[in-house]
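What follows is one structure encoded as structure tokens, with my remarks underneath.
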Amino acid sequence: MCETPIGCHTPRRCNRFIDSAALIDCTNKTNQREHSPSFSIEIPTTPSRKRTLASSHFQTPTKRIKYELGELQEEKTDLYPNFPAQLKENKKPKLPTTPQTPKTPKRTIQIVTPKSLNRTCNPVPFATRLLQSTPHRQLFPPTPSTPSTPSYNSTAKLSLRKSYRSAGVVGRENEKSIVESFFRQHLDANAGGALYVSGAPGTGKTVLLHNVLDHVVSDYPKVNVCYINCMTINEPKAIFEKIHSKIVKEEILENEDHHINFQCELESHFTQSANELYNPVIIVLDEMDHLIAREQQVLYTLFEWPSRPTSRLILVGIANALDMTDRFLPRLRTKHITPKLLSFTPYTAQEISTIIKARLKTAATTSEKNNPFTPIKSISEVSDDSINVVSQHADETPFIHPAAIELCARKVAASSGDLRKALDICRHAIELAEREWKAQHDNTLSSVDIPRASIAHVVRATSAMSQSASARLKNLGLQQKAILCTLVVCEKTSLSVADVFEKYSSLCLRDRLIYPLTSSEFCDVANSLETLAIIRLRTKQRNGKPQDRIISLLVPEMDVITAVGDIGTLKRFFDRR
């Protein structure tokens, strides 16, 4: 058996032996250990470059620099014992460095902007800061505005708004008695119950419920009333969290199934055995049809709670659909827990006329008490003829001619019976009459010569309300179009009036082409847009502030963009910056 001796090596392994003497010594020791004869085969290989230890470590530029700096001597003496002694003792002299030309110091000039002496460090509120402009960039000086005195017709226009709550309900006496008896019957018996109120839009459902609840709360102070508009809820399951926050008012840790936790907490609260532990609860869910889902489990749960034996929950649902319980909730009839149904029919022409006249007379009484225009006369200056004139005018309908009210009521009753539309027409007619009066006279109104809206004003207001959206947008003013452009830029459906005013002010001050309105002027312009059925203003709570009302567009966004297409000032509202 022939073994390859260690001396026989391949070209790749030959580099492992640094010294030839070490290679011969290793071969001799192997031959002495093995007594059998051996021979070696020499294979021609490529001769490798001979590298000396000193040159291999000091000929490269990098390591030469290390040697010059004196660092290599300390690093290599421990690794290589045979390091030359001369290199340990002697150091090469440092190479002379090229002298550098000294740099001339540059001259720096510091520019300091002078500070204004009138600058104060007091914090400015954000709403005030929006309406302030930079002095050196102001394109036009703000014109000082004279405080405007509220007109005599402002009370009348306020009474014709949709959010106005009158002292009594006109034209719904039968429905009011049914709702009052329902509440009193269940509150006296300490039992739960369910009521479903249906009817077309503008038939007085929400107004009547608010009026009845005010009397119920005054007669039963311990009752807890919870009113929720379901249009403010993103998904049907979120109704449990909304009710829990208003009734139980206890915090629950949120997790993936936090809606189920709120539901279980409410169910245990409404169905506990000891009825004395909690007061009766009345829950009013306006726009209840927004809770309709695929399986309707949320609605079934809500209507099942009042039917429990120990429940003291009174549930009232309000929606437009007349047959919502029969079409979407058929299992309620199977379980014999069908709620009490109450349907509101559309208003007749006589009812609409009666409601408008009652509101205008109430507004006239309020205006006479707070009227700043009526001059105070002494008793000697008042004649018998003036007393007869005052008594004669007291019997007439103020602000609008009775024939004009009848015309408006008949037109609305023939089309839809929506009271809100009739109120908008009458308010717009008063604005038209007031505008004509100010154009012809010295821009003042007096209680002696109040311009009553005539039939011509009602006809013009009706035609303006019945126009297409594009035609109505075309006739708007610059500030009205600016507010609509702001709504399009916001790209959200649930914004309050305060949020839209903040965005509107920032857009006007960004381009400095339109001077923004004040907060009160902004609300007036928004109310005029609501009169033209271009936007919708609705309150989130019963006693909400005007700035907290939710504002939304009733016309397509493309119609707004088309209406402002030829106005370059408003086009910049859509620029992204």
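Yeah, the Cβs are placed from backbone N, Cα and C, and that goes for glycine too.
Among the mutagenesis experiments that Swiss-Prot reports, Thr27 to Ala is described with the note: Enhanced rereplication in orc2 mutant lacking four cdc2 phosphorylation sites; when associated with A-98; A-104 and A-134.
In Swiss-Prot, a published mutagenesis experiment is listed as Thr98 to Ala, annotated Enhanced rereplication in orc2 mutant lacking four cdc2 phosphorylation sites; when associated with A-27; A-104 and A-134. Cβ environment of Thr98 (mutagenesis position): no same-chain residue six or more positions apart lies under 8 Å away.
Among the mutagenesis experiments that Swiss-Prot reports, Thr104 to Ala is described with the note: Enhanced rereplication in orc2 mutant lacking four cdc2 phosphorylation sites; when associated with A-27; A-98 and A-134.
Quoting Swiss-Prot on the mutagenesis of Thr134 to Ala: Enhanced rereplication in orc2 mutant lacking four cdc2 phosphorylation sites; when associated with A-27; A-98 and A-104.
With a cut-off of 8 Å between CB atoms and residues at least 6 apart in sequence, the same chain places Phe344, Thr345, Pro346, Tyr347, Gly417, Asp418, Leu419 near Thr203 (ATP binding site), listed in sequence order. Taken from Swiss-Prot, the feature ATP binding site covers Gly199, Ala200, Pro201, Gly202, Thr203, Gly204, Lys205, Thr206.
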Least buried of the binding-site residues Gly199, Pro201, Gly202, Gly204, going by other Cβ atoms within 10 Å? Pro201
Suppose we draw a 10 Å sphere around the Cβ of Lys205 (ATP binding site). How many other Cβ atoms does it contain, all chains included? 23
CB neighbours within 10 A of Thr206 (ATP binding site), counting all protein chains shown, number 17
DSSP says Gly199 (ATP binding site), in three-state terms, is strand
All-chain count of other Cβ atoms within 10 Å of Ala200 (ATP binding site): 16
Cβ within 8 angstroms of the Cβ centroid of Gly199, Ala200, Pro201, Gly202, Thr203, Gly204, Lys205, Thr206: which residues besides those meet this for the ATP site? Asn320, Phe344, Asp418, Leu419
